Amino acid sequence: MGLFGMMKFAHTHHLVKRQGLGAPAGYFTPIAVDLWNVMYTLVVKYQRRYPSYDREAITLHCLCRLLKVFTQKSLFPIFVTDRGVNCMEPVVFGAKAILARTTAQCRTDEEASDVDASPPPSPITDSRPSSAFSNMRRRGTSLASGTRGTAGSGAALPSAAPSKPALRLAHLFCIRVLRALGYAYINSGQLEADDACANLYHTNTVAYVYTTDTDLLLMGCDIVLDISACYIPTINCRDILKYFKMSYPQFLALFVRCHTDLHPNNTYASVEDVLRECHWTPPSRSQTRRAIRREHTSSRSTETRPPLPPAAGGTEMRVSWTEILTQQIAGGYEDDEDLPLDPRDVTGGHPGPRSSSSEILTPPELVQVPNAQLLEEHRSYVASRRRHVIHDAPESLDWLPDPMTITELVEHRYIKYVISLIGPKERGPWTLLKRLPIYQDIRDENLARSIVTRHITAPDIADRFLEQLRTQAPPPAFYKDVLAKFWDE
C-alpha cells in the first residue's frame with residue numbers, strides 16, 4: 001500500500017528525520033494510530049518469536065508493548081481502524097472503493113471520457129454528489145492529454161490480492177481491550193483508516209499519524225514510522241515538498257500515479273519514474289552541505305524571503321511543472337540558501353531555536369532540556385500548524401488533463417475525494433473542516449480482565465498480560481482535555 005517507491009526514496013535521500021517528540025511537562029502529544037497497519041508489523045515480528053501463542057495472546061503481547069511505549073513517550077494515541085469498531089462495516093469510500101466502482105462503471109477508455117469525474121461524497125461531506133465538487137473544476141489544462149508515462153495508460157480489473165503470511169491478529173479482541181481500557185478511538189465506519197487519520201491530522205486534532213503507509217504523505221500528513229526507537233523516525237510532507245521544490249497541489253497531481261491501491265496489476269508508476277519524466281534532479285552536494293550547516297547553526301539571523309517571480313497576468317493557465325524544473329536546472333531560480341526555513345523543518349521536531357531538543361546529539365536519556373525551551377518549541381509548532389492549513393488542494397486539478405482513460409478517471413476521482421477530506425470549506429467569514437467524532441469509553445478494568453481471561457485460557461499467560469496492562473498502561477486522560485491543552489494553551 002502507499003506510494004510505490006516513496007519509502008525507499010525517503011531513506012535514500014535522507015528525508016526520514018529522527019525526533020525526540022519531547023512535549024513540555026504536563027502535555028501529551030496526540031497521535032493518530034493506523035491500528036491494523038501498526039499491529040500487523042508487530043504481529044509479524046513477534047509471532048515468530050512466540051510460536052506457541054494463539055491469536056489473542058500474540059495480539060495482546062503486541063498491544064502491551066505498544067501501550068507501554070505510548071506511556072513512556074507521553075504520546076496520546078487515538079486509534080483508527082478499518083471496517084468500524086465491530087470489524088464488520090463494508091468500506092465504501094476511499095481508494096479501493098473508487099477503483100472498484102469506476103472499473104465496474106466503465107469497461108473501456110472510451111466510456112471513461114463521458115463519465116462524471118466526481119466520486120461519491122465522503123461521510124464528512126455535507127453535499128450531494130452533484131454539487132459537492134462544483135468548486136473544483138479545472139480552470140485550464142497545463143499538461144496535454146496523452147503525455148502521461150506508460151504506467152497506468154489503462155486500468156485492468158482488480159486481481160486477487162497477493163497472498164500474505166498467516167497472521168495471528170485478533171482484530172475484534174484488540175479493539176474490545178482498547179475500549180475497555182478507556183483509550184480514545186475513531187469509529188471510521190465505511191471509511192478507510194488512512195482517510196480517517198488524514199481528517200484527524202488536517203483538523204489539527206493530532207500532531208502525527210503513526211503508520212508505514214506512505215499514501216498519508218500524498219494526503220499532506222506527517223507520519224511516524226516507529227515509536228519504539230529512541231529517536232522516532234518521521235517523514236514530514238513539507239520536507240518532501242521543499243526537497244522536490246513543488247507545491248502540494250503539484251505533488252498530489254503528479255504522485256497520484258504511484259498510489260498502489262488505485263492501479264491494479266502493477267500499472268502504477270514509481271516515485272523515481274515520475275521524477276525522471278519531470279527531469280527532476282536532486283539538490284547538489286553543496287546545497288546539501290549548506291542545508292546541514294543551517295540545521296546546526298543557532299546564531300544565524302533571519303532574512304526576508306525574496307518574492308517569487310509573479311505569474312503572467314491575464315491567463316488562468318498554470319506554468320507546467322517541466323518548465324519550472326528546466327529553469328531550476330538551468331539556474332533560472334535563485335538557490336534557497338538565503339531563504340529562512342521553518343524552524344520545524346531544520347530541527348526535525350517542534351519549532352524553536354536551531355539548537356532544538358529534537359536534534360540527534362546525544363542519547364535521549366542524557367539530554368536535559370529546560371521545560372521553558374520545550375514550551376517555546378511547542379507553541380511555535382502549534383502556530384506553524386495553524387498557518388500551514390492546505391487551502392490550495394483543489395488546484396491539483398489544474399495540473400491534470402481531462403480524464404480520457406479509466407486510469408485517469410480513477411485518479412481524478414481520488415484527488416477530488418482527497419480534497420473533500422482535507423480541504424476546508426468556506427462558510428461565510430469562516431473556514432471550516434468537519435472532524436470525525438472521537439469516542440472514549442469509561443475505563444473498566446473488570447471488563448478488560450473478563451475479555452482477556454475469556455479469550456486467553458492459559459491462566460499464567462493471562463495474568464502476566466493483565467499485570468503488564470495494570471502497570472504499563474495507566475488510565476488515559478480524557479481526550480478533550482489533552483487536545484485543549486496541546487492546541488489551545
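A Cβ is built for glycine as well, from the same backbone N, Cα and C atoms used for every other residue.
Here the original residues are kept at every noted site.
What Swiss-Prot notes for the published mutagenesis of ASP34 to Asn is this: No effect on human eIF4H binding. Same-chain residues at least 6 positions away in sequence with a Cβ under 8 Å from that of ASP34 (mutagenesis position) are, in sequence order, VAL80, ALA193, ASP194, CYS197, VAL209, TYR210, THR211, ASP213, LEU216. According to its DSSP assignment, ASP34 (mutagenesis position) is in a strand.
Where Swiss-Prot documents ASP82 to Asn as a mutagenesis experiment, the accompanying text is: No effect on human eIF4H binding. Its own atom aside, the Cβ of ASP82 (mutagenesis position) has 22 Cβ atoms within 10 angstroms in the protein chains shown.
GLU192 (mutagenesis position): 25 other CB atoms within 10 A of its CB, across all protein chains. The mutagenesis experiment GLU192 to Gln is recorded by Swiss-Prot, whose note states: No effect on human eIF4H binding.
According to Swiss-Prot, the mutagenesis experiment THR211 to Ala carries this note: Complete loss of human eIF4H binding. For THR211 (mutagenesis position), the number of other Cβ atoms no farther than 10 Å from its own Cβ, over all displayed protein chains, is 27.
According to DSSP, THR214 (mutagenesis position) sits in a coil region rather than a helix or strand. For THR214 (mutagenesis position), the same-chain residues that are 6 or more apart in sequence and have a Cβ closer than 8 Å to its Cβ are GLY2, LEU3, MET6, MET7, ALA10, ILE223, ILE235. Looking at Swiss-Prot, the entry for mutagenesis of THR214 to Ile says: Complete loss of human eIF4H binding.
As a published mutagenesis entry, ARG435 to His appears in Swiss-Prot alongside the note: Complete loss of human eIF4H binding. Reduced to three states, the DSSP call for ARG435 (mutagenesis position) is coil.
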Cα-Cα, GLU192 (mutagenesis position) versus ASP82 (mutagenesis position), nearest Å, comes out at 5
A correct count of other C-beta atoms within 10 Å of the C-beta of ARG435 (mutagenesis position) gives 14
Cα-Cα, ARG435 (mutagenesis position) versus ASP82 (mutagenesis position), nearest Å, comes out at 17
